[in-house]
Amino acid sequence: MNPEYDYLFKLLLIGDSGVGKSCLLLRFADDTYTESYISTIGVDFKIRTIELDGKTIKLQIWDTAGQERFRTITSSYYRGAHGIIVVYDVTDQESYANVKQWLQEIDRYASENVNKLLVGNKSDLTTKKVVDNTTAKEFADSLGIPFLETSAKNATNVEQAFMTMAAEIKKRMGPGAASGGERPNLKIDSTPVKPAGGGCC
């Protein structure tokens, strides 16, 4: 069997509603941007294949709803994620303050050694910026996780954010892991459905 990729990484985008998670995903996966804001309902995902260090890596990127009412649905997607990108809005202090809460969610639901990346989005809105780059960088450094400011609107650092995440995961997994597009990675999303029981509303 000759698979079309060497690695399959599942990434998760989390953060408050309205910080631009869907826009980041659209920019990275389709290189498009839209001003019209529609809240993600539950979970959406896109796939993009990248080349890194001579290897083909398939990124399965899950975009989660930020609203509290979807928290129980989205929490099941933490399981099996190789990397989680926590997004806040640089023009919204509350979304930055809530990063700690999102990191607690990761500790609660994700695997222990999952890779994390902190992203401050909407960096193009310089006049409205309230979260200082240095503050966020120091916070990320204290946790030992990478940090980037991005703009889905003008594409600043969007590519770099996802590539950084992929490189970190690849480094952690080492040369032998997840190669050959092994099937065990693909059954992750079929298991969390059962415990929920009688529907989600």
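Keep in mind that glycine also has a Cβ here, set from the backbone N, Cα and C atoms.
Owing to the predicted nature of the structure, the values given are computational and were not obtained by experimental measurement.
Listed features, source Swiss-Prot:
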- 17-23, 33-36, 39-40, G66, 121-122, D124, 151-153: GTP binding site (BINDING)
- S22, T40, D63: Mg(2+) binding site (BINDING)
- Q67 to L: No effect on GDI1 binding. Reduces prenylation in vitro, but not in vivo. No effect on interaction with REP1/CHM; 100-fold refunction in intrinsic GTPase activity (MUTAGEN)
- I73 to N: Abolishes interaction with REP1/CHM. No prenylation. Much lower GDP/GTP ratio (MUTAGEN)
- S76 to A: Abolishes phosphocholination by Legionella AnkX (MUTAGEN)
- Y77 to F: Abolishes AMPylation by Legionella DrrA (MUTAGEN)
- Y78 to D: Abolishes interaction with REP1/CHM and GDI1. No prenylation. Much lower GDP/GTP ratio. No membrane association (MUTAGEN)
- A81 to D: Abolishes interaction with REP1/CHM. No prenylation. Lowers GDP/GTP ratio by half (MUTAGEN)
- L103 to R: No effect on prenylation (MUTAGEN)
- A110 to D: No effect on prenylation (MUTAGEN)
- N121 to I: Prevent formation of autophagosomes (MUTAGEN)
- K137 to E: No effect on prenylation (MUTAGEN)
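Where Swiss-Prot records a feature, it is marked here on the structure.
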{"residue": "S17", "record": "GTP binding site", "DSSP class": "coil"}
{"residue": "S22", "record": "Mg(2+) binding site", "DSSP class": "helix"}
{"residue": "D63", "record": "Mg(2+) binding site", "DSSP class": "strand"}
{"residue": "S76", "record": "mutagenesis position", "DSSP class": "helix"}
{"residue": "A81", "record": "mutagenesis position", "DSSP class": "coil"}
{"residue": "L103", "record": "mutagenesis position", "DSSP class": "helix"}
{"residue": "N121", "record": "mutagenesis position", "DSSP class": "strand"}
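The two recorded residues, S17 (GTP binding site) and A81 (mutagenesis position), have Cα atoms 20 Å apart. If you take the CA of A152 (GTP binding site) and look 10 A around it, the recorded positions you hit from S22, S76, N121 are S22, N121. Proximity note: of the listed binding-site residues (G20, S22, E35, D63), G20 have a CA within 10 Å of the CA of N121 (mutagenesis position), given in sequence order.
Listed recorded positions: A81, L103, A152; maximum Cβ neighbour count within 10 Å falls on A152. Spatial neighbours are here defined as Cα atoms within 10 angstroms of one another, and by that definition the neighbours of Y78 (mutagenesis position) among the recorded positions S22, E35, L103, A110, K122, K137 are A110. Here the candidates are the recorded positions D63, S76, Y77, K137, and by Cα distance the one nearest G20 (GTP binding site) turns out to be D63. For D63 (Mg(2+) binding site), the nearest neighbour among the mutagenesis positions S76, Y77, L103, A110, judged by Cα separation, is Y77.
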